[in-house]
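Some notes on the structure that comes next.
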Amino acid sequence: MSRRTCSDLRRPSSCPCRLGARTTVDGCKEESPVLSVTMKCFNCNPDLSELEVVKPEDSGIEASYSPVCLEPSCNDCVRNHERLSFIDSPIVGHDNKENQRVQNTLDSSNETEELEASRLYEDSGYSSFTQSDRDDGILILENFRNSPQARLLPSQSPDQHPNKTLLPVLHFERVVCSTLKKNGKRNPKVDREMLKEVIASGNFRLQNIIGKKMGLEHLDILAELSRRGFVHLLANILTKLSGMDLVNLSKVSRIWKKILENNKGAFQLYSKTMQRVIESSKLSLHATTRGYVVGRAALTCVQKSSTWAPPKKDVQIKSSSQRGQRVSTYSRHNEFVEVAKTLKNNESLKACVRCNFPAKYDHYLERAVCKRESCQFEYCTKCLCAYHNNKDCLNGKILKASCKVGPLPGTKKSKKNLQRL
């Protein structure tokens, strides 16, 4: 086995190792009575067979492991050197089980370290993209620091100006959280007035955020477009509408009418149709109920059947009498309901003989009293005359009862009837 030092091997120009430099691993010199190894960088791509083992001249003097690499990029050299020297050393025997366990743990630790190191240097595409963004950002920062605008910005707070890289909502959240964090050290309570001042002073561009009106059943689209200043969209919508549609649009709300007035072309068409409708409404007698609506083709059959015609006198009298009867029946019904709420157990309701309004009827006394304030007639239910207590009816005409009342229970007649049965 030829003895050659690491300096005798051919090295590429990119090798970071320094020739002839010999240091100990981890900056400390440890001496061993076994052997000494002179190591070269494995990343230089020579054959591994050129690694030589140098026996010490004096066996009593401890040798040192001296890898030649000094750069931090040659950590692989040091790890491989330690592993090879540990395997080749005579201390680690094949028959020694304890040493084999130590060797297995070293192998597993080296494999995990190699995997972690390889993951660090992997390029998935995102790292190169972020690296280019960082380089661009560094160049922009250098140019910005040299510019005169960089002197003005330190006086201004960064929270007042919107961050263009963030969404408006995220920028708003960041500003609010930063203000709460600053003031939370002084006062644990939330100062709402201070938050309102911060929100009013900052330009957060929250007015154009999409999705604020999601979930609502009713939404005024034209009002939202006018509030956000989309005049071109409103003009495009109004050009698609006809004259009568514009007339109906102006009746919806004041906001829609203002939108119509702001558009010149649509407002001219609206004014022309309004003049035409007013002229036609003067000629028609039915303009009071129909309004400005002109006859449409879709409802012509319905409009023909519902056209207005002057009613005859007889028909008008009958309709007025029927309406009066409906009103009277409705009012009488309400009166009966109100009086029925005040009835006792032995009382019932009857219509008054004079005014047909509700009257309280007592079955045992055969008396009825009208509850109308203007009437209050008290009469006998047999002869329908003024009530006469226990006296016989004056006219002698007793009205036949609608239903015959049987004998009272416990009387002789009722007992005889029971005996017959």
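Each residue, glycine too, has its Cβ placed from N, Cα and C.
Substitutions noted, but not modelled.
Among the features that Swiss-Prot reports, Zn(2+) 1 binding site is placed at Cys352, Cys355, Cys370, Cys375. Counting Cβ atoms from all protein chains shown, Cys352 (Zn(2+) 1 binding site) has 18 others lying within 10 Å of its own Cβ.
In the three-state DSSP assignment, the secondary structure recorded for Cys383 (Zn(2+) 2 binding site) is coil. Residues or ranges marked as Zn(2+) 2 binding site by Swiss-Prot on the basis of sequence analysis: Cys380, Cys383, His388, Cys393.
Taken from Swiss-Prot, the feature domain 'F-box' applies to 223-273, supported by sequence analysis. Mean predicted confidence for the domain 'F-box' (223-273): the pLDDT average there is 92.
Per Swiss-Prot, mutagenesis Ser284 to Ala is noted as: Decreases phosphorylation by RPS6KA2.
Quoted from Swiss-Prot, the note attached to the mutagenesis of Thr289 to Ala states: Decreases phosphorylation by RPS6KA2.
Annotation of the mutagenesis experiment Thr342 to Ala in Swiss-Prot: Does not affect phosphorylation by RPS6KA2. Thr342 (mutagenesis position) falls outside any helix or strand according to DSSP and counts as coil. Taking a C-beta cut-off of under 8 Å and a sequence gap of six or more, Thr342 (mutagenesis position) has no contacts in its own chain.
Around the Cβ of Ser348 (mutagenesis position), a 10 Å sphere holds 13 further Cβ atoms from the protein chains shown. According to Swiss-Prot, the experimentally introduced change Ser348 to Ala is described as follows: Does not affect phosphorylation by RPS6KA2.
Within the set of binding-site residues (Cys370, Cys380, Cys393), the lowest number of other Cβ atoms found within 10 Å of a Cβ is recorded at Cys393. Assigned with DSSP, the residues of the domain 'F-box' (223-273) fall into helix, strand and coil as follows: 42 helix, 0 strand, 9 coil.
The Cβ neighbour count for Cys383 (Zn(2+) 2 binding site), using a 10 Å radius over every protein chain in view, is 18.
Less than 8 angstroms from the CB of Cys375 (Zn(2+) 1 binding site) sit Cys352, Arg354, Cys355, Phe357, each of them six or more residues away in the same chain. Spacing of Cys383 (Zn(2+) 2 binding site) relative to Cys370 (Zn(2+) 1 binding site) is 16 Å (Cα to Cα, whole number). In this structure, the C-alpha atom of Cys393 (Zn(2+) 2 binding site) lies 20 angstrom from that of Cys370 (Zn(2+) 1 binding site).
For Ser348 (mutagenesis position), the spatially nearest entry among the binding-site residues Cys370, Cys380, His388 is Cys370, judged by CA separation.
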